[in-house]
Amino acid sequence: RYEPRARWIEQEGPEYWERETRRAKGNEQSFRVDLRTALRYYNQSAGGSHTLQWMAGCDVESDGRLLRGYWQFAYDGCDYIALNEDLKTWTAADMAAQITRRKWEQAGAAERDRAYLEGECVEWLRRYLKNGNATLLRTDPPKAHVTHHRRPEGDVTLRCWALGFYPADITLTWQLNGEELTQEMELVETRPAGDGTFQKWASVVVPLGKEQKYTCHVEHEGLPEPLTLRWGKEEPPSSTKTNTVIIAVPVVLGAVVILGAVMAFVMKRRRNTGGKGGDYALAPVSQSSDMSLPDCKV
């Protein structure tokens, strides 16, 4: 059964949770069909573990107009098929996805998906923003610090942490004498912290004794001005020493909805009220993917 995970959505009535529960059960049945179809396309046995991911969502202008829509599928962590920015055509990642693309083109799937993105997706975003305005449109500035790690090679890794920020959009860069170290820098994707905020770090390898020449620069809309940090020039928060744990929360089935650069959150939506999943099956009439995940072999 669907249950609230944020206080602001608890105000939705019983009919909302009943409807979403029915839709989730319909999704489950549809995805079972999709997985069996994918197994057949890739000539795989029914044994073992396989994953089908779906993400749909809309970016909306401040005046409520649709800016960009997403409708994407991935199989076993790899791109499968995605609705393009024109919301009319598809990009298929491999030969199996080409089969799905042809079936969807024949069935007019892109037109139906575009109608959902331009209509229901935008309408629900407006409702969620109205109900959760104080939470969803807030800005939490990052807590930033630099950690120091000796390497067996004799040099040092400096890691710049940004923790507890919202929304997710943030910029971390390392500089040496005012020049950005884009090529030398390791940068992880922004990750959910599990408490409604986000985390990110960027690291650079530097010669021992030269640490003070390197500066980390942090830009976020929650900051009155960008931060500039050096190793040893600030105290890390007591709860986030060198052994800071980054938590990654995978989103398997949801729709990412963003208002400008201000707000991003995940909502689970489907156009249908459940059913057999015909509009979403990979076989006769299905939809899309574009997770841009590495090391995918098909």
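All residue numbers here begin at 1 and follow the chain in the order shown.
Here the Cβ of each residue, glycine as well, is placed from N, Cα and C on the backbone.
For all the noted positions, this structure keeps the original residue and models no substitution.
What Swiss-Prot records for 142-230 is domain 'Ig-like C1-type'.
Among the sequence features in Swiss-Prot, the natural variant Gln212 to Leu is noted as follows: In clone PH-2D-1. Long-range Cβ neighbours of Gln212 (variant position) (same chain, at least 6 residues apart, Cβ-Cβ under 8 Å): Arg230, Trp231, Gly232.
Variant annotation in Swiss-Prot: Val285 to Gly, described as In clone PH-2D-1; the structure shown retains the original residue.
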Composition by DSSP (helix, strand, coil) of residues within the domain 'Ig-like C1-type' (142-230): 3 helix, 49 strand, 37 coil
